[in-house]
Amino acid sequence: MAQKLNLLNLAVPPVTHRSNFPSTFTFGVATSAYQIEGGWNEGKKGPSIWDKFTHIEGKILDGSNGDVAVDHYHRYKEDVDLIGQLGFGAYRFSISWSRIFPDGLGTEVNEEGIAFYNDLINTLLEKGIQPYVTLYHWDLPSHLQEAIGGWTNRKIVDYFGLYADACFANFGDRVKHWITLNEPLQTSVNGHCIGIFAPGRNEKPLIEPYLVSHHQVLAHATAVSIYRSKYKESQGGQIGLSVDCEWAEPNSEKPEDKVAADRRIDFQLGWFLDPLFFGDYPASMRQKLGDNLPRFTPEEKEFMLQNSWDFLGLNHYTSRLISHVSNKEAESNFYQAQELERIVELENGDLIGERAASDWLYAVPWGIRKTLNYMSKKYNHPPIFITENGMDDEDDGSASIHDMLDDKRRVDYFKSYLANVSQAIEDGVDIKGYFAWSLLDNFEWAQGYTKRFGLVYVDYKNGLTRHPKSSAYWFMKFLKGDEENKGKKE
């Protein structure tokens, strides 16, 4: 029975040490520009769609915004010091498009924006920390949204190419790992179907999400083409994209549940990776969506296949059990089309895993191993970086700072997920690195500052001071190789 299978999957793996990972394995922390930078209108930066969206009353749970965020724009040297003190060898951050091109068009290059990221990159390298740079983490220049409709317009592909080119030209001599897009699914679904993320569109939920994803895939391939033709030989870097996936486990042995679970993954990973690897969307998506799913020309297919990726980034937090259902009202058109139910409760009443603060996040450590194995098998054993993994605590104002700093559940989460990552390596998956989300507590999109994902606590009431949590100290010990393993030599 699948029920027994699920319970077997929950077996606690052996304790994991730094020595369970290759010596060349990269450990880092991750952030994104809008969530941490602040300085929203400083240094000649143009407004982004998230600047505009958060300034609309009622869009963010606690009425907050990222105008200041955690003020990384002014405190980046302090934050880089923290990364170094904790022992991480890499830092994944994103560049704000409108800090480089204020209007998004490339008609004006903002030298102050270039200088900021140059200084950040140089500060990292001085500390021996490698920069992993995301070009697009959701903060589209608002002028592109207002002037051409943003990602719904095919012209966005060329504008993204111009922006990527400028970043490669200015930073690529020192940046050796580029990520074109972060979680393009979220831009498509939460931005253009459900409407809870900027630009907040839900007027055409059957059309726009798939148009937006279509253009994102082509934009990725365009950036890869530019990098490979103009920069790769001289700069020697690599380029990929980061996709998000909750693992989908069939809720029973029924064939229809197994097919539904496969379909659920097609609507996550396959949506963006299949066109780049196979030349088209998954058949299950075409079957469910019909003509609402755009078609690639033969020339575009060839272009995508030639400009896919050097590595894949996986953002993974949680998993679900999947049952096939037909004609059941779902939370959005996107889920309605998939004809399935995402389940968190086992037949015996137990949850699939312990829930974190966010209602979508349950700790299901075996799911990351299954996701990694799936990606490796389907896409011919690509190098994979886990570019985000972590969990959040609630901040409703009731807990003391002392309690917030002693984040035992986060430590347990990282221990169990890292154990499954090391097992995936033993399975033969080519995993190159792991980035914890996140370095700092920060602006958690529609949830504002009510959710805390950081290894480092940010005191929003007292000058945004930084205080490492227990999880930060755990990682520091782990990276030194002596977590629960005193005195053992690497």
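Backbone N, Cα and C atoms are what each Cβ position is placed from, and that goes for glycine too.
Don't look for the substitutions in this one, it keeps the originals.
Cβ-based neighbour count (10 Å, all protein chains) for Glu183 (active site, proton donor) stands at 25. In the three-state DSSP classification, Glu183 (active site, proton donor) falls within coil. For Glu183, the entry in Swiss-Prot reads active site, proton donor.
If you draw a 10 Å sphere around the CB of Glu388 (active site, nucleophile), it holds 25 other CB atoms from the protein chains shown. Annotation source Swiss-Prot lists active site, nucleophile at Glu388, citing similarity to another entry.
Residues annotated as beta-D-glucoside binding site in Swiss-Prot: Gln35, His137, Asn182, Glu183, Tyr317, Glu388, Trp437, Glu444, Trp445, Phe453.
Following the DSSP three-state reduction, the secondary structure of Arg342 (mutagenesis position) is strand. Under mutagenesis, Swiss-Prot gives Arg342 to Ala or Tyr with this note: Highest preference on cellotetraose and cellopentaose with increased affinities at subsite (+)3.
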For the binding-site residues Tyr317, Trp437, the one whose C-beta sees the most other C-beta atoms within 10 angstroms: Tyr317
Between Glu183 (active site, proton donor) and Tyr317 (beta-D-glucoside binding site), the C-alpha gap once rounded to whole angstrom: 13
Arg342 (mutagenesis position), number of other Cβ atoms within 10 Å: 19
Alpha-carbon distance [Glu388 (active site, nucleophile); Tyr317 (beta-D-glucoside binding site)] in Å: 8
Between Arg342 (mutagenesis position) and Gln35 (beta-D-glucoside binding site), the C-alpha gap once rounded to whole angstrom: 28
DSSP state at Gln35 (beta-D-glucoside binding site), helix/strand/coil: helix
Binding residues Gln35, His137, Asn182, Glu183, Tyr317, Glu388, Trp437, Glu444, Trp445, Phe453 (beta-D-glucoside) - maximum C-alpha distance in whole Å: 18
